[in-house]
Amino acid sequence: MNSILDRNVRSSETTLIKPESEFDNWLSDENDGASHINVNKDSSSVLSASSSTWFEPLENIISSASSSSIGSPIEDQFISSNNEESALFPTDQFFSNPSSYSHSPEVSSSIKREEDDNALSLADFEPASLQLMPNMINTDNNDDSTPLKNEIELNDSFIKTNLDAKETKKRAPRKRLTPFQKQAHNKIEKRYRININTKIARLQQIIPWVASEQTAFEVGDSVKKQDEDGAETAATTPLPSAAATSTKLNKSMILEKAVDYILYLQNNERLYEMEVQRLKSEIDTLKQDQK
């Protein structure tokens, strides 16, 4: 029994303890298998990267390429160039992955800093005319329509002030005249009215069929004297009942009679011209008969 146990122990020790040459061979076989597996992984990763769609994020491509332990020099150069570009341009990851727009504090802070820098640069290059009018300067770079709105508001306010000034001028209370000024104003108006009335009364005296009639308005002293002289002559000569009971003439009636008289004179002038032409033709015929 003891001999059997000794044999089993020896056989197990022989199986566990291997020679050094066999151990080296086994280690080389393991390394070859691992390298073969890594090469297969690299080839599969390259194929998957080449077959990926155009919108695949750049992070996945870089991570798949960097996960391989053994690769070709071209792949290493490609990976290093991608790493350099990602270091120089960190916003590529931002644009490649739209879901990271709201979860990237670094990018948002950089954008805010750029906007602040742009605002400062625009403020430095503003002309003096805009600096004198702060209401027309746009503080928000995104809203381009506010300067136009401010300009329109300024124009509207200017127009409103002008209209208000005109209304106040029109609505200004009229100055009240003193009693002396009122009396002088009334005298001037009366004199102006009497001058017009006297001219119309003289026109009435020219018209033969209304010259002897009385007027219904006030006239000057010169016309009154002539009316008195005409009244004395009319008293000596009796007038018919129709003329005695006739109403006084107003200004419109006198002007109407004046127009009728002018037309009457024009017609008479044409008739006289025709008569003159007829007489001239008769004289010419008589001279020819005498010859």
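Just so it is clear, glycine is given a Cβ too, placed from its N, Cα and C backbone atoms.
What Swiss-Prot says about this protein:
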DOMAIN    180-265  domain 'bHLH'
MUTAGEN   His185 to Ala  Leads to unstable binding between TYE7 and DNA
BINDING   His185, Glu189, Arg193  DNA binding site
MUTAGEN   Glu189 to Ala  Weakens the DNA-binding affinity
MUTAGEN   Glu189 to Gln  In SGC1-1; suppresses transcriptional defect caused by a GCR1 null mutation
MUTAGEN   Lys190 to Ala  Impairs the DNA-binding
MUTAGEN   Arg191 to Ala  Does not affect the DNA-binding affinity
MUTAGEN   Arg193 to Ala  Leads to unstable binding between TYE7 and DNA
MUTAGEN   Asn197 to Ala  Weakens the DNA-binding affinity
MUTAGEN   Val210 to Ile  In SGC1-2/3/4; suppresses transcriptional defect caused by a GCR1 null mutation
MUTAGEN   Lys251 to Ala  Weakens the DNA-binding affinity
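Positions of Swiss-Prot features highlighted on the structure.
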residue	record	contacts (Cβ under 8 Å, 6+ apart)
His185	mutagenesis position	Leu177
Glu189	mutagenesis position	none
Lys190	mutagenesis position	none
Arg191	mutagenesis position	none
Arg193	mutagenesis position	Glu218
Asn197	mutagenesis position	Thr215, Phe217, Glu218, Val219, Gly220, Lys251
Val210	mutagenesis position	Gln204, Leu249, Met253, Ile254, Lys257
Other than His185, Glu189, Arg193, which residues of the chain come within 8 Å of the DNA site, judged by Cβ distance to the Cβ centroid of those residues? Asn186, Lys187, Ile188, Lys190, Arg191, Tyr192
Over the span of the domain 'bHLH' (180-265), how high is the average pLDDT in this prediction? 78
His185 (mutagenesis position) falls, by three-state DSSP, under helix
